[in-house]
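Have a look at the structure below, then the notes.
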Amino acid sequence: MFSQVPRTPASGCYYLNSMTPEGQEMYLRFDQTTRRSPYRMSRILARHQLVTKIQQEIEAKEACDWLRAAGFPQYAQLYEDSQFPINIVAVKNDHDFLEKDLVEPLCRRLNTLNKCASMKLDVNFQRKKGDDSDEEDLCISNKWTFQRTSRRWSRVDDLYTLLPRGDRNGSPGGTGMRNTTSSESVLTDLSEPEVCSIHSESSGGSDSRSQPGQCCTDNPVMLDAPLVSSSLPQPPRDVLNHPFHPKNEKPTRARAKSFLKRMETLRGKGAHGRHKGSGRTGGLVISGPMLQQEPESFKAMQCIQIPNGDLQNSPPPACRKGLPCSGKSSGESSPSEHSSSGVSTPCLKERKCHEANKRGGMYLEDLDVLAGTALPDAGDQSRMHEFHSQENLVVHIPKDHKPGTFPKALSIESLSPTDSSNGVNWRTGSISLGREQVPGAREPRLMASCHRASRVSIYDNVPGSHLYASTGDLLDLEKDDLFPHLDDILQHVNGLQEVVDDWSKDVLPELQTHDTLVGEPGLSTFPSPNQITLDFEGNSVSEGRTTPSDVERDVTSLNESEPPGVRDRRDSGVGASLTRPNRRLRWNSFQLSHQPRPAPASPHISSQTASQLSLLQRFSLLRLTAIMEKHSMSNKHGWTWSVPKFMKRMKVPDYKDKAVFGVPLIVHVQRTGQPLPQSIQQALRYLRSNCLDQVGLFRKSGVKSRIHALRQMNENFPENVNYEDQSAYDVADMVKQFFRDLPEPLFTNKLSETFLHIYQYVSKEQRLQAVQAAILLLADENREVLQTLLCFLNDVVNLVEENQMTPMNLAVCLAPSLFHLNLLKKESSPRVIQKKYATGKPDQKDLNENLAAAQGLAHMIMECDRLFEVPHELVAQSRNSYVEAEIHVPTLEELGTQLEESGATFHTYLNHLIQGLQKEAKEKFKGWVTCSSTDNTDLAFKKVGDGNPLKLWKASVEVEAPPSVVLNRVLRERHLWDEDFVQWKVVETLDRQTEIYQYVLNSMAPHPSRDFVVLRTWKTDLPKGMCTLVSLSVEHEEAQLLGGVRAVVMDSQYLIEPCGSGKSRLTHICRIDLKGHSPEWYSKGFGHLCAAEVARIRNSFQPLIAEGPETKI
């Protein structure tokens, strides 16, 4: 495409042949005047080539970004290593667990990369590797694995797994099969089912994979790839050793031509083409003379060549095709074989003709040799039993069949049946009325699709509603019982279902009472446990108890009577622990009314681990792309989040002077641990408690001066604002302004347009599915705020008879603020703005977007309880990967087995953790990466590398107290420094310094609280006066779920070192999965939460400032 265009006038039109097809087409479109100016022509063509190259590079970049985000990073790696093009059929086989609609977006982008690779574009995608994840990009296929040492993706299945164990190293004297590297595996590795499935694809797309024991090939074998058995003639050595071009290497044209010539010697005659020149000699001889070009009718009927009409003298198919023959009988089986299905539909799809000129290597497509070498050939007597005479076969068609149309039902029956068994393939719709195989016997794999038994194929995709009327004469259902044992089978299946139901009720009894007991866990108060003494103090400390909460007063009332933001703390009698106000909002009635109640098959987003959520986001992006590309008219290669941004903001804005309005949600998470400021939560609570009956809430405007005063109150006192006696319309307008002033829309800049497209183009039947996928792709803080707002608006709609605010009315009022519609963007040029609004009325695009936003928000308000569930389809498609992403919480007995020491117990494991903490402190915590923090704290992290994407965080601070007092504050007085601390109890005391401890942390309403069950131990007799507290999650039978979600503490260690003058240095190392958050959220916010925690512990020791003048002592 980028051939040089002559610029000399003498060249004229003689250089037309040197142009690319695009250049020739452009040249022919020009008039004669333009053609007479070669210099002008050359400039036009050069500019066209440059623009085309830039467009192709952008498409390639978008495709690679999408591949990584959707769970296909291995293909992006191969493209960046200049190892494209690749075979699309092999990619489909690697992802055979995906639906056809989900594979199409992947194939579309791989075809784009194949096209870009054929154009020889420069591949210089320097992807900056950030610290957002401990692992490389996630791959959804279990046939690929990531090598941490080489930082590369490679195939799990190697090619040698296709061969029997005795043939993997080759026969004596033959050349053994060479090892394949990770870069070659995508082009040369095929598992056994993949080789078979290349030749068997159904028209419907859902059954595109054949069974492992079935390979529908009767055509002569053509070699399009290197042979893998030493008993076969070997291709030239340089073909085997030239799978790809190395990166940045440009092979010469002569080398490419010679390579193609060698490929031609290996390629047989295809179904639609022949070799040029019949007198060619020196080619690779595979077998004796054989029919290469069969009539189309022979291929369609799967006919078998019988020399001289004698079936007995005909050689087995393997021998006819030049494969080594074996003397095994049909009753013997190779160890590598799998049992074949008893039913198989005839393979009528003829073999495709694939081009051999593939850059960088070859794929083992159409290679039936692999299936044949691993199989024994049957004897002559079994061949006689295998094939019946063609005269004994009768093909039936329905009586109402119209000539020229495809029949709705076909039957191939034998006039002399020797079988008595019946079989039904429910997956393919094929009914076999054939013989029963002898146990241990099976048909050869190459002929598995040619069963000569009675067969009926019913096609449910043929137009017509009288299928059974058409096949009634064929099957005669009233006379013959086709399925004599079907009732017994169904009865047996129903019995198994009852057994499974009984078992599930015994294992999960809470599922029976889920509807009646919803909301009760987490609300029950703890019984007062016995007083627990610390061995280093000898006196009792405050007993475990439940802090005062809204639960003790009112559970179901919508009108909470608690004074906003003020709660009493129980005084422990210690000077620094005097009564402190708790400013964290506890909104239990809102939390209860919208507590998630998903079905057992549809888990909630808030219960997913970080690894599970990352996996679900890959499948959500894949499903959302498939839906949008099917319905939308936008770009087919990438979405708004995939477009490369050439202009980046160099300086991160500073939000120190802002507290509530105009601050990103993630900054609120870093400051307070919750994405919504406390004052905004209090505003929603005030509206929900006192103002839901106000007519036209969010529709009627408030007074600007009072709204401005409310904004100032929020900025000055973001933790506590009293909204009593405030106008409902003023507070509602202030809430709308909060969302309007966010730096980006609530639906984010990346996905706002996608949400609008869903309600513009996607059909109503698929909108919920598309919105669920898009919500999974939202940032965690945006998704949590969206859920809180939608649940609140749903409460407003429930009183529509009083406030007259329907879902559509609310959506019309709030959609512009949530989507940032009709707002002039800063990056828009003044000329564009002036042209757009010169007419004084919005254009049609703006009207469509406003309508889609209103309809979408109204739909989300009504479906707020279902939007945040994980679709069952995503969990089913992820297969074992979803289960493996769950964090296994060990029991006390399992902790000892994690150490290599014999006879190790959980005490040994805990002592091992304490010794490791002391060693790191002695080495000054080497290998940790420091990052910025606030409030005079030190923050650092370290990647673990155990397969979990979460990092290990470390926060340090100096405390004005000795180590023993600090340990007691962390161990027994958490309610003094953690405002989210709701409930706690000691489940079991193992010894004086070890216990099973359970506690609950509150979350922003209506999100569920987090329940923790940890094994913890503490030491006070360490060298240099140090104290430690180590804890981790364990499974305990007596620890019932008290909160909404059971969180997992993978590691939590407190190290308290004396600093002199009664001071200590507190270091907290933790790694916790709170559930419901993605790895990106932990990277952006969790470290700041750890730093804020140690700062609160430090601040709990600071004495209260007494009022009055300072006195001298």
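We number each residue from 1, going along the chain as drawn.
Glycine is treated like the rest: Cβ placed from N, Cα and C.
At each noted position, the model has the original residue.
The domain 'SAM' annotation in Swiss-Prot covers 55-122. Over the domain 'SAM' (55-122), the average per-residue pLDDT in this prediction is 79.
Annotation comment: Swiss-Prot describes 663-868 as domain 'Rho-GAP'.
For 899-1107, the entry in Swiss-Prot reads domain 'START', with the evidence type sequence analysis.
Contacts of R699 (mutagenesis position) defined by a Cβ separation under 8 A and a same-chain sequence distance of 6+ are given as M805, N809, C813, in order along the sequence. Record note (Swiss-Prot) on the mutagenesis of R699 to A: Loss of RhoGAP activity.
Here the residue is the original one, but Swiss-Prot notes a mutagenesis experiment at this spot, K736 to E: Loss of RhoGAP activity. Sequence-distant neighbours of K736 (mutagenesis position) (same chain, 6+ residues apart, CB-CB distance under 8 A): F698, C813, L814, S817.
Swiss-Prot documents R740 to E as a published mutagenesis change and attaches the note Loss of RhoGAP activity.
Taken residue by residue with DSSP, R699 (mutagenesis position) is part of neither helix nor strand, so it is coil. Note on the domain 'SAM' (55-122): DSSP counts are 49 helix, 0 strand, 19 coil.
Residue density at R740 (mutagenesis position): 17 other Cβ atoms are found within 10 A of its Cβ, drawing on all protein chains shown.
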